[in-house]
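**Q** From Swiss-Prot, for reference:
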DOMAIN    10-177  domain 'TIR'
MUTAGEN   TYR12 to Ser or Phe  Partial loss of resistance
MUTAGEN   ASP46 to Tyr  No effect
MUTAGEN   ASP46 to His  Loss of resistance
MUTAGEN   ILE63 to Met  Loss of resistance
MUTAGEN   ILE63 to Val  No effect
MUTAGEN   SER66 to Ala  No effect
MUTAGEN   GLN67 to Glu or Lys  Partial loss of resistance
MUTAGEN   TRP82 to Ser or Ala  Partial loss of resistance
ACT_SITE  GLU86  active site
DOMAIN    172-447  domain 'NB-ARC'
MUTAGEN   GLY216 to Ala, Glu, Val or Arg  Loss of resistance
BINDING   GLY216, MET217, GLY218, GLY219, VAL220, GLY221, LYS222, THR223  ATP binding site
Amino acid sequence: MASSSSSSRWSYDVFLSFRGEDTRKTFTSHLYEVLNDKGIKTFQDDKRLEYGATIPGELCKAIEESQFAIVVFSENYATSRWCLNELVKIMECKTRFKQTVIPIFYDVDPSHVRNQKESFAKAFEEHETKYKDDVEGIQRWRIALNEAANLKGSCDNRDKTDADCIRQIVDQISSKLCKISLSYLQNIVGIDTHLEKIESLLEIGINGVRIMGIWGMGGVGKTTIARAIFDTLLGRMDSSYQFDGACFLKDIKENKRGMHSLQNALLSELLREKANYNNEEDGKHQMASRLRSKKVLIVLDDIDNKDHYLEYLAGDLDWFGNGSRIIITTRDKHLIEKNDIIYEVTALPDHESIQLFKQHAFGKEVPNENFEKLSLEVVNYAKGLPLALKVWGSLLHNLRLTEWKSAIEHMKNNSYSGIIDKLKISYDGLEPKQQEMFLDIACFLRGEEKDYILQILESCHIGAEYGLRILIDKSLVFISEYNQVQMHDLIQDMGKYIVNFQKDPGERSRLWLAKEVEEVMSNNTGTMAMEAIWVSSYSSTLRFSNQAVKNMKRLRVFNMGRSSTHYAIDYLPNNLRCFVCTNYPWESFPSTFELKMLVHLQLRHNSLRHLWTETKHLPSLRRIDLSWSKRLTRTPDFTGMPNLEYVNLYQCSNLEEVHHSLGCCSKVIGLYLNDCKSLKRFPCVNVESLEYLGLRSCDSLEKLPEIYGRMKPEIQIHMQGSGIRELPSSIFQYKTHVTKLLLWNMKNLVALPSSICRLKSLVSLSVSGCSKLESLPEEIGDLDNLRVFDASDTLILRPPSSIIRLNKLIILMFRGFKDGVHFEFPPVAEGLHSLEYLNLSYCNLIDGGLPEEIGSLSSLKKLDLSRNNFEHLPSSIAQLGALQSLDLKDCQRLTQLPELPPELNELHVDCHMALKFIHYLVTKRKKLHRVKLDDAHNDTMYNLFAYTMFQNISSMRHDISASDSLSLTVFTGQPYPEKIPSWFHHQGWDSSVSVNLPENWYIPDKFLGFAVCYSRSLIDTTAHLIPVCDDKMSRMTQKLALSECDTESSNYSEWDIHFFFVPFAGLWDTSKANGKTPNDYGIIRLSFSGEEKMYGLRLLYKEGPEVNALLQMRENSNEPTEHSTGIRRTQYNNRTSFYELING
């Protein structure tokens, strides 16, 4: 159950309390992983040191904000004052905040915890000796232990496996969270009826893909209903309701970021990995190919036909896996007429309308009978529309009886047509300035970011922030998850209706339709009433008229959109606050304009060579946006702009210099000069207010001047790809303020100043691609908080020895060609304790280039040593206990694999190396589940690999047992052709395969099991051994949980081939045989979890005379068996000896 559905009082679902030295790397890490996989937001203090007695404030805050606390009592739990104080805090929060505490007794007796016996008694003896002056504190510990050990719902792992214990705890929490997260449904009026009908229509337990359309007018509650059914289906515990992925895509028609952004959001949510496709066609292809095997639940909310959303988001049923359900909400019935189901949402019946209105007007109880009667009058006017009931209820909330009567009388005396007119009462209840703000948002600012809107509104209206809060409180606008100011369509329609009440466009206060603006401009009908013109669409016929604009003395906001005007703009009203014009055709902006009120100037994609030549006094100006000004060579003088906050010069490709007066602008927050390819001179800047400085890809900028002023903690400086040769030391004068420094692809950078090592808060540092950088500062080890360091593609040959002091470093990369010289990594003993990923590929490493004690990197999970020249590897690699992935591809001189770490599950080597050591890989490294072979590009190589791998199984000296169910995935380096290695005799493509077995196929002590191969994604597979005759004989069944072989199984793809072995010892159950022999069973069936696969299968024997005789047999009949009806079968043709080399 997703934690987002939990009560807003909690920041976390679960807080984990544990003794690090006992369970951090075992039980607790597994529990944390399962909780996260279930979508349960869990706080685990990964970096806890457990020194001292006082727990940090942020840890106390996390405990207070967690809905559940899991306490893992282990043998040494009581030895830690940290843990005991943490427990005291947890039990306090249980009392204060009604949190749920779940104790787990990990290899300890609950009575030992409850009564402090055994190891707990010993720990308290030491505490009482050492802290004898803190009697009260010790007593608090004892009480907390006693209370925790007496709690219900505990788990004792002594009578169950770790997996069972974890499953019990996670199921317990999931169930409670599900009930809590769905509790909000109790407050949605009439929702039960909708849920019952929709769930029945969706027929969740039925196979196939279904698309349902929820249709109705705006404001009738379609989104609310869709969200409720979405949460309800996800909250069901029944297995038929389990989906592989789910996504609620809200307010689709308001999307302004392109179709591909919606596709990326949908794919990211469903696949649980970041999707970043740049156009809708790529996104469409990926959705069709990657979701077809996934059972998904999708809601596409508020679809219209403007941008053909359905075509690109749910174009075909074949896009989605069996059992998928797609729900669409829309006002346009014709968009969903071809779907399986259309569910119409109509107005609420009277009794539900009254209930909903009272919920918003009164909260709980109606004050008296007079309000009851007035409520019925309001409900009657609403005509059952939920939006109107909510808005009017909020409007009348906390008003006196006389005010109620006045508002209702106002409704009666104004015969508005339709609900839009009725919603106007909300507008009429606003102050005049708040009304003006509302109309600005409704007519042209809806969907813009909150900060941007406030800046425009504040330039026009006093108290804009307070006014926006009033609009939110009155349910007229709301802030979206993207921090955009949004409103319901009907509310927006109501605002536009108010403005359009006057018939003549020239007499209106606001215009937003291009054709109406064109009419006013061409007929010179502008008047003093005009306050704002905002054209967001392109118009090829819109022409600017100076005469028409001269009549608009009160014009505050003027956005001409993307017009093709070639008429000179000679006049703009002095009252203007915001001017926007895309494709501005002239080389300069008129110097005669006196725009002292101007706040926002945006002239993108213009023909400007310069904005103006003289100094302009613009005291109100906060934003200048001249991005994509391809002909602009210099900026204006900024001296007269003391309040300037944002300057956007992005992709001004001919801009050569920024005026030095920019350094006088102390309020600047953002400077955007990325991709200014010709920029050569940049002034000193004041960084007191600066939050972003973008100089990325400024190729010609070789020098960055000193900066002055105190940096803000959140400042971001992007210089990657620039031509800067050296960095000014003033950037690093404030030691705690920079957390990320990206310097990659700075081709001229020759050195880093030693002052960079003062950045004590630096978390991420990249000098990747700085091809002239030869060394690092000797004090690099002083960067105590550094977690990511990328020095790929540089000339660095030996990092400073101090680098091993970076004990918080997680990722370290020196990847890159060293041009004939050899890279050498310093000794690492007693250092780099947190390092998880080390990339030394392409480093021209030779023997001795790696430290012999590399095995001391205890946290290392991924090591990339590909394309190097060493002949041997340090033997201590075997001591890398956490290592999961090792890359040795294209190491041409490597002749011997070292002993591999025990936890390794992915190995990337060349094919010849894999074949040479396949016996070792198969028999000695059972946790190895994936081998990556970039150079295995033909069927012969795959056949050889399969033959060699399974030959090693047959050559095992011990008997094959159920535990020998080998699973190994081969990454091929290219999408695998539609072909399975021919060594597998039985081949096909289906979600299930049945193979008829020959007579006497089973030879005691000779038959080993079934060798199986299939392509594409790794899924669980079930093997069935089926009797020849239906003589009430039981099937033999074995489920192979292959998807659990690797925690990163989601990485498996069409580039992979999966080999696995079904041992006969694991399939055959003598207790079910009832005296029958294996030869009484004549069919082997494999089921691939409902997903179609390209498969191959082969029976596997030890060599011997009986086997040779069997292999000469042929099946006498090709008739299908009664057991395989409706399932694709592959007939048993001939079978060569396992030891015979590959056919073909």
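Heads up, the Cβ atoms here are built off N, Cα and C, so glycines get one too.
How buried are the listed features, and what sits near them?
**A** A strand conformation is recorded for TYR12 (mutagenesis position) in the three-state DSSP classification. Using a 10 Å Cβ-Cβ cutoff, TYR12 (mutagenesis position) registers 21 neighbours.
Other C-beta atoms found within 10 angstroms of the C-beta of ILE63 (mutagenesis position) number 22, with every protein chain shown included. When secondary structure is read from DSSP and collapsed to three states, ILE63 (mutagenesis position) falls in the helix class.
Sequence-distant contacts of SER66 (mutagenesis position), defined by Cβ-Cβ distance under 8 angstroms and a gap of at least six in the same chain, are TRP10, SER11, TYR12, ASP13, VAL14, PHE15, PHE43, CYS93, GLN99.
Counting every protein chain shown, the number of other Cβ atoms lying within 10 Å of the Cβ of TRP82 (mutagenesis position) is 22.
Annotation note: GLU86 (active site) sits in a helical segment as assigned by DSSP.
Listed in sequence order, LYS222, ARG331, GLU344, VAL345, THR346 are the same-chain residues six or more apart from GLY216 (mutagenesis position) with CB atoms under 8 A from its CB. Under the DSSP three-state reduction, GLY216 (mutagenesis position) is assigned to coil, being neither helix nor strand.
For MET217 (ATP binding site), the Cβ neighbour count at a 10 Å cut-off comes to 16, with all displayed protein chains included.
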**Q** Work through the binding-site residues one by one (GLY218, GLY219, VAL220, THR223) and name whichever has its CA nearest to the CA of GLN67 (mutagenesis position).
**A** THR223
**Q** Rounded to a whole number, how many Å is the Cα of GLY221 (ATP binding site) away from the Cα of GLU86 (active site)?
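**A** Counting only the Cα atoms, the answer is 46 Å.
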**Q** Given a separation of at least six residues and a C-beta threshold under 8 Å, show me what packs close to THR223 (ATP binding site) in the same chain.
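**A** Residues satisfying the criterion: LYS250, ASP301, ASP302, THR329.
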**Q** For each of the binding-site residues (GLY218, GLY219, GLY221), count the other CB atoms lying within 10 A of its CB, then report the residue with the highest count.
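**A** Neighbour-count leader: GLY221.
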**Q** Do me a favour and check the Cα-Cα span between GLY219 (ATP binding site) and GLU86 (active site); whole Å is fine.
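**A** On Cα coordinates alone, these residues lie 49 Å apart.
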**Q** Given the recorded ATP site (GLY216, MET217, GLY218, GLY219, VAL220, GLY221, LYS222, THR223), which additional residues of the same chain have their Cβ within 8 Å of the Cβ centre, ordered by sequence?
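**A** Neighbours within 8 Å of the Cβ centroid, excluding GLY216, MET217, GLY218, GLY219, VAL220, GLY221, LYS222, THR223: THR329, ARG331, VAL345, PRO386, LEU387.
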**Q** So among TRP82, GLU86, GLY218, VAL220, all listed as recorded positions, which is physically nearest to ILE63 (mutagenesis position)? Use the C-alpha atoms.
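**A** Checking each of TRP82, GLU86, GLY218, VAL220 against ILE63 (mutagenesis position), the shortest Cα distance is to GLU86.
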**Q** C-alpha of VAL220 (ATP binding site) to C-alpha of GLU86 (active site): distance in Å?
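**A** VAL220 (ATP binding site) to GLU86 (active site), Cα-Cα distance: 49 Å.
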**Q** Distance check, please: Cα of MET217 (ATP binding site) against Cα of GLU86 (active site), rounded to an integer number of angstrom.
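**A** Roughly 54 Å, rounded to the nearest whole number.
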**Q** For GLU86 (active site), list the number of other Cβ atoms lying within 10 Å of its Cβ atom.
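**A** There are 24 such Cβ atoms around GLU86 (active site).
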**Q** Rounded to the nearest angstrom, how far is the Cα of GLY218 (ATP binding site) from the Cα of GLU86 (active site)?
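**A** Spelling it out, the Cα of GLU86 (active site) and the Cα of GLY218 (ATP binding site) are 51 Å apart.
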